[in-house]
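Asker: Supplied in structure tokens, the structure appears directly below.
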Amino acid sequence: MGSLDTNPTAFSAFPAGEGETFQPLNADDVRSYLHKAVDFISDYYKSVESMPVLPNVKPGYLQDELRASPPTYSAPFDVTMKELRSSVVPGMTHWASPNFFAFFPSTNSAAAIAGDLIASAMNTVGFTWQASPAATEMEVLALDWLAQMLNLPTSFMNRTGEGRGTGGGVILGTTSEAMLVTLVAARDAALRRSGSDGVAGLHRLAVYAADQTHSTFFKACRLAGFDPANIRSIPTGAETDYGLDPARLLEAMQADADAGLVPTYVCATVGTTSSNAVDPVGAVADVAARFAAWVHVDAAYAGSACICPEFRHHLDGVERVDSISMSPHKWLMTCLDCTCLYVRDTHRLTGSLETNPEYLKNHASDSGEVTDLKDMQVGVGRRFRGLKLWMVMRTYGVAKLQEHIRSDVAMAKVFEDLVRGDDRFEVVVPRNFALVCFRIRAGAGAAAATEEDADEANRELMERLNKTGKAYVAHTVVGGRFVLRFAVGSSLQEEHHVRSAWELIKKTTTEMMN
């Protein structure tokens, strides 16, 4: 086993300063280190387009290149930065690359980076209002701004024109957390409603989602203690463009109720990961209301598009759901991690998650006039996430953010038209936002004579494309068929990147088919 080398000669190149006091926040060092870090970031964004999107490294490569044990003695920061450049960057998958089309984007911006940097420097831990009033109030303000941009009902806002509302929001790390905390709240409400003593009735609770729902939902259900046998995955098909069919949902919920189970929670998705399908929010809410089940809307990706009036209809009926989450870190120029969860009645959430140890008690919390965000999440500690979201909205404004969304959608439309213009390919599902699902169609050539052959041809096309380093695309399975996903939205992408990727796809396909 490896061990810490305490021999000073092993690190003779990095001598420790004799008699120097350790000052990790020395003002001169902070300025020097951050200047170098900012220069690195700026250079990275200038050069990332020329880097292979996918790295050519093997598992364990980094331990072979860097020290297996931590150094005993100090090293100049320049040495640390040199190792970052020489060893870490070559092993990165470059999500910031304009040639990255594989997954939903992790967008970023100068304002978000600055906000995240400042929040990290302040390093506040705003678990209660008193622990950092500005951190809590900034988060509340940013969430209410975003709620207005999304035209959410005031019932989801922390503050209304009449003062503090009954609803509100919290910024979490991921959609997984948003689903987990709302599942816990729904679970507890259903247990109370069914007259169960504690968790004794947990085995009777049932939850529902379409088979296109993100896997994180099914994971969160297990974490919340739901019996896997009662987690319903409702089949979808081409007849509903792979969105959840309210009639099938009603059938499943009614069958469970008739069997003595308690329908507890329904997850509707606006913009599924596989194909960008949209579940009909209003109709789903109407079905769930028959059983007093909690309805959550997962709009992690496509929720950002709903700041544009032309996409807002995808949230119609949201006033009848219990919670909704969306992730600005996907498509709203705000770096990871930033998932915004809104609930119509915060008391239902805090009732399940509240903790009040003696050492956290204070007059502000006891007054009921403030929000203690620790009571809307799993943990207690939390980052100052609201700052970067506020800085993005304050710096760019609604119009620029809408322009960003519309530009990505327009570029996706360009790609969709290019695909439709080549009879070797087909667009598999309607393009609702900025994701195009396409494939080499069966019958396009000898290498794709049957549907099964076409599946293999598409798999080979994806692998060949990704090996070039010039583009990165991913796949999914829709209707039993292997499909390529082309997701537009990287912050540095322009139309010429989309067209270049298409030329590479055409060229590679021609080489394969011949």
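Start at 1 and count along the chain as shown; that gives each residue its number.
Each residue, glycine too, has its Cβ placed from N, Cα and C.
At each noted site, the model still has the original residue.
Sharing the features that Swiss-Prot gives for it:
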- TRP95 to Ala: Abolishes enzymatic activity (MUTAGEN)
- PHE104, HIS214: serotonin binding site (BINDING)
- PHE127 to Ala: Reduces enzymatic activity 5-fold (MUTAGEN)
- THR175, SER176, THR273, VAL380, GLY381: pyridoxal 5'-phosphate binding site (BINDING)
- HIS214 to Ala, Phe or Gln: Reduces enzymatic activity 50-fold (MUTAGEN)
- HIS214 to Gln: Reduces enzymatic activity 20-fold (MUTAGEN)
- HIS214 to Tyr: Abolishes enzymatic activity (MUTAGEN)
- ASP298 to Ala: Abolishes enzymatic activity (MUTAGEN)
- ALA300 to Gly: Reduces enzymatic activity 7-fold (MUTAGEN)
- GLU358 to Ala: Slightly decreases enzymatic activity (MUTAGEN)
- TYR359 to Gln: Reduces enzymatic activity 20-fold (MUTAGEN)
- TYR359: active site, proton donor (ACT_SITE)
- LYS361 to Ala: No effect on enzymatic activity (MUTAGEN)
- VAL380 to Ala: Reduces enzymatic activity 5-fold (MUTAGEN)
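Could you give the neighbours, burial and distances for every feature on this list?
Answerer: In the three-state DSSP classification, TRP95 (mutagenesis position) falls within coil.
The number of other Cβ atoms within 10 Å of the Cβ belonging to HIS214 (mutagenesis position), over all protein chains shown, comes to 20. In the three-state DSSP assignment, the secondary structure recorded for HIS214 (mutagenesis position) is coil.
DSSP assigns PHE127 (mutagenesis position) to coil, not to a helix or a strand.
Using a 10 Å radius centred on the Cβ of VAL380 (mutagenesis position) and all shown protein chains, the other Cβ atoms total 16.
Taken residue by residue with DSSP, ASP298 (mutagenesis position) is part of a strand. Counting Cβ atoms from all protein chains shown, ASP298 (mutagenesis position) has 29 others lying within 10 Å of its own Cβ.
Spatially close to ALA300 (mutagenesis position) yet at least six residues away along the chain are PHE104, THR175, HIS214, GLY271, SER325, MET326, SER327, LYS330, THR339, judged by Cβ distances under 8 angstroms.
Under the DSSP three-state reduction, GLU358 (mutagenesis position) is assigned to helix. Less than 8 angstroms from the CB of GLU358 (mutagenesis position) sits no same-chain residue that is six or more residues away.
A C-beta separation below 8 Å, combined with a sequence spacing of at least six in one chain, links TYR359 (mutagenesis position) to none of the other residues.
Using a 10 Å radius centred on the Cβ of LYS361 (mutagenesis position) and all shown protein chains, the other Cβ atoms total 11.
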Asker: Mind giving me a neighbour count for TRP95 (mutagenesis position)? Other Cβ atoms within 10 Å of its Cβ, every protein chain shown.
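Answerer: Excluding its own Cβ, the number within 10 Å is 18.
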Asker: Filter the mutagenesis positions TRP95, ASP298, LYS361 down to the ones within 10 angstroms of GLY381 (pyridoxal 5'-phosphate binding site), Cα to Cα, kept in sequence order.
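Answerer: Taking TRP95, ASP298, LYS361 one by one, none has a Cα falling within 10 Å of GLY381 (pyridoxal 5'-phosphate binding site).
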Asker: Secondary structure at PHE104 (serotonin binding site) (DSSP, helix/strand/coil)?
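Answerer: PHE104 (serotonin binding site) sits in coil per DSSP, no helix or strand.
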Asker: SER176 (pyridoxal 5'-phosphate binding site) has how many other Cβ neighbours within 10 Å of its own Cβ?
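Answerer: Counting Cβ neighbours of SER176 (pyridoxal 5'-phosphate binding site) within 10 Å gives 19.
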